[in-house]
Amino acid sequence: MPVEKDLKTAYKALYDEKEPLKALHLYDEILKGSPTNLTALIFKAACLEKLYFGFSDWHSDATMENAKELLDKALMTAEGRGDRSKIGLVNFRYFVHFFNIKDYELAQSYFKKAKNLGYVDDTLPLWEDRLETKLNKKNKKQKDSTNKHTIKPVESIENRGDNNSSHSPISPLKIETAPQESPKFKIDWYQSSTSVTISLFTVNLPESKEQVNIYISPNDRRTLSISYQVPKSGSEFQYNAKLSHEVDPKAVSLKIFPKKLEITLSKIDSTQWKKLEEDILTESSRLSDEGKNSDSATRLLSAETASKERLSYPSSSKKKIDWSKLDIDEEADEEAGSADSFFQKLYAGADPDTKRAMMKSFIESNGTALSTDWEDVSKGTVKTSPPEGMEPKHW
């Protein structure tokens, strides 16, 4: 059927080619001829969500409102047909929608509805674990905030039991104000079999791509330097690193999001990187005032400090996969412009083969490998690949 072929083409554009705008136009064409096509309604909403979080021109309330309206129409259509599986799918997409805009309580209600309707997906355990983590963080913050604003009653002078007729003068209450922290510079990264993507989270962003200088040494193909002038202060932002493996100096792409830079590098080979950097040369934003000669040592982060900021490789525990280790802290989530950009890039909306490849490779390798290539993974058991200098133990 022509419509089925068009749906496959649009789905491929959205998830395989990573072109949500192209997919949006394709779904629009399908809906012109079939306004109640459930699949087109659901995934047109997904296109709008990806455009909202990935492109500044689409980052508006209207975009997300349109996505929600499409899901509303899809739900009405599915309920009208009595299609239980499609109703479950729409509820799952509602969950993703509200999760991404950080309404975790509402997201949880739709997640439960989807499960109760029998919706099945390989990523459900991962989403459930992620949702639980977010809710726990939110509840903890609310509890801490409540405790912080609790005022203890002051005991009156009459009730102190002090019989002295004279009292020492009462000193003015000194209120110590906690120093405000300077904006943090954080790093996140993930990889596929062909590329490595680095996210630099900072509030000091350039005005355009043209202002960013990205240099990869053609000699060792591992020395990376990223710099640009900060518009507001006139100071310079710099990130320098010695990558753990070689990349193509000529194949570099850059995207600027509301609170981060995203740099994608092409691998020379398909080696799975165990870490981003071999050693740390300089990892600092160098946001000192003009004319101020600060000690160069203050602009260097030690390997120990930087390692705390970077993300750990997923745990190999067979009982539970702690996917929260793949994420930076809550503040970085806020800066990313999405509820969970890193998790979203890896799992949200992946095609069925990619999902199967990721689940199979991670579980069979005991958490030491993560592949998106189903054609490769399906050929046999994925072997355990421990980090360099370590060996697997069989208990």
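From the backbone N, Cα and C atoms, a Cβ is placed for every residue, glycine too.
Across the residues of the domain 'CS' (182-277), the predicted structure has a mean pLDDT of 85. Annotation comment: Swiss-Prot describes 182-277 as domain 'CS'.
If you look up Swiss-Prot, you'll see 312-395 marked as domain 'SGS'.
Where Swiss-Prot documents Phe99 to Leu as a mutagenesis experiment, the accompanying text is: In sgt1-3; induces arrest of cell division in G2/M; when associated with P-31 I-213.
Annotation of the mutagenesis experiment Asn213 to Ile in Swiss-Prot: In sgt1-3; induces arrest of cell division in G2/M; when associated with P-31 and L-99. DSSP assigns Asn213 (mutagenesis position) to a strand.
Experimental mutagenesis at this site is recorded by Swiss-Prot as Asp220 to Val, annotated: In sgt1-5; induces arrest of cell division in G2/M; when associated with K-364. Of all Cβ atoms in the shown protein chains, 11 besides its own fall within 10 Å of the Cβ of Asp220 (mutagenesis position).
Reduced to three states, the DSSP call for Glu364 (mutagenesis position) is helix. Under its mutagenesis entries, Swiss-Prot includes Glu364 to Lys with the note: In sgt1-5; induces arrest of cell division in G2/M; when associated with V-220.
What Swiss-Prot says about the mutagenesis result for Ser371 to Asn is this: In A364a; suppressor of the cdc35-1 allele. Taking a C-beta cut-off of under 8 Å and a sequence gap of six or more, Ser371 (mutagenesis position) has these contacts in its own chain: Ser193, Gln272, Ala357, Met358, Ser361, Val377, Val382.
Considering only the mutagenesis positions Asn213, Asp220, Glu364, the residue whose Cα is spatially closest to the Cα of Phe99 (mutagenesis position) is Glu364.
Mapped onto DSSP classes, the domain 'CS' (182-277) shows 3 helix, 52 strand, 41 coil. Asp220 (mutagenesis position) sits 19 Å from Asn213 (mutagenesis position), taking the CA atoms of both as reference points. Each residue contributes its Cα atom, and for Asn213 (mutagenesis position) and Glu364 (mutagenesis position) these two points are 41 Å apart. Working note on the mutagenesis positions Asn213, Glu364: by count of other C-beta atoms within 10 Å of each C-beta, Glu364 ranks first.
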